Amino acid sequence: MSDQVSLGVVGIGKIARDQHLPAIDAEPGFKLTACASRHAEVTGVRNYRDLRALLAAERELDAVSLCAPPQVRYAQARAALEAGKHVMLEKPPGATLGEVAVLEALARERGLTLFATWHSRCASAVEPAREWLATRAIRAVQVRWKEDVRRWHPGQQWIWEPGGLGVFDPGINALSIVTRILPRELVLREATLIVPSDVQTPIAAELDCADTDGVPVRAEFDWRHGPVEQWEIAVDTADGVLAISRGGAQLSIAGEPVELGPEREYPALYAHFHALIARGESDVDVRPLRLVADAFLFGRRVQTDAFGR
């Protein structure tokens, strides 16, 4: 394989067009060669109706980036790995933890890279927050991740089906940040899932966790919020409150704003994917998904009014 990695993208929907394709175009380590999607095409590359057709035709392809919904990701990722391709997974990495474990083992067996991405971990505030918190006495953590589902997921029925996560689809972004910036592991203690009567996944949720020192970590997720999104994490410490806002684009410490670099979540993901391939390594951290899975396993369910379509 040359230094430039030939790449295929599978699932040309909103996230692929808004984030993946521009990031690939800006990353010199990748050359977009082909795409697969049932209902869309990308100009300037070869297009196929599905991954099977792409893999059959593009024998020299080095890697694939999977952007389809999580319910189909396991079958796609397994097919790509068995075809000898490195694989990058949009979040969440799978519909179940078991799927991801099998994929990780398969990648290791085949000597291939598997990268389970968490784009919010690449937000500008995350690493400065992590470094500052590493030496602080943390007292409590409060997460508020709220938005309007009709604005951010219009017509996306898959989010309401089993494996679609519901409000945890954006909420897992917050959990990916929290599990990155906090110095100790989290354990779920209680959860409440608010589920509309006509769907399978929650429209709102509350999680109460604690780290291994007993520090409380509370998360509130709500898809009925608006018109202004609330994507915030507040960490109370002995040296003041560290506050992340705008989904990780802004940071303040003890009331003072911190100057951050430019936003480059998806470009950073592709740069990391290229580096992983070059080193022959994988990066699969399932802790955010495990917290969500624990909430579904352990949480109390409360039915609410039908969502409608």
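Here the Cβ of each residue, glycine as well, is placed from N, Cα and C on the backbone.
If you look up Swiss-Prot, you'll see Ile15, Ser37, Arg38, Asp169 marked as NADP(+) binding site, on the strength of similarity to another entry. Within the same chain, residues at least 6 positions away in sequence whose Cβ sits under 8 Å from that of Asp169 (mutagenesis position) are Pro92, His153, Ile159.
According to Swiss-Prot, the active site, proton donor annotation covers Lys91, on the basis of similarity to another entry. The DSSP secondary structure for Lys91 (active site, proton donor) is coil.
For Asp169 to Ala, Swiss-Prot lists a mutagenesis experiment annotated as follows: Loss of activity. In the three-state DSSP classification, Asp169 (mutagenesis position) falls within a helix.
What Swiss-Prot says about the mutagenesis result for Asn173 to Ala is this: Decrease by 4 orders of magnitude in catalytic efficiency.
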Q: Determine, to the nearest whole angstrom, how far the Cα atom of Ser37 (NADP(+) binding site) is from the Cα atom of Lys91 (active site, proton donor).
A: 18
Q. Within 10 Å of the Cβ of Ile15 (NADP(+) binding site), how many other Cβ atoms are there?
A. 16
Q: List nothing but the one residue from Arg38, Lys91 whose Cβ has the fewest other Cβ atoms within 10 Å; the candidates are the recorded positions.
A: Arg38
(Q) In the three-state scheme derived from DSSP, which category covers Arg38 (NADP(+) binding site)? (A) coil
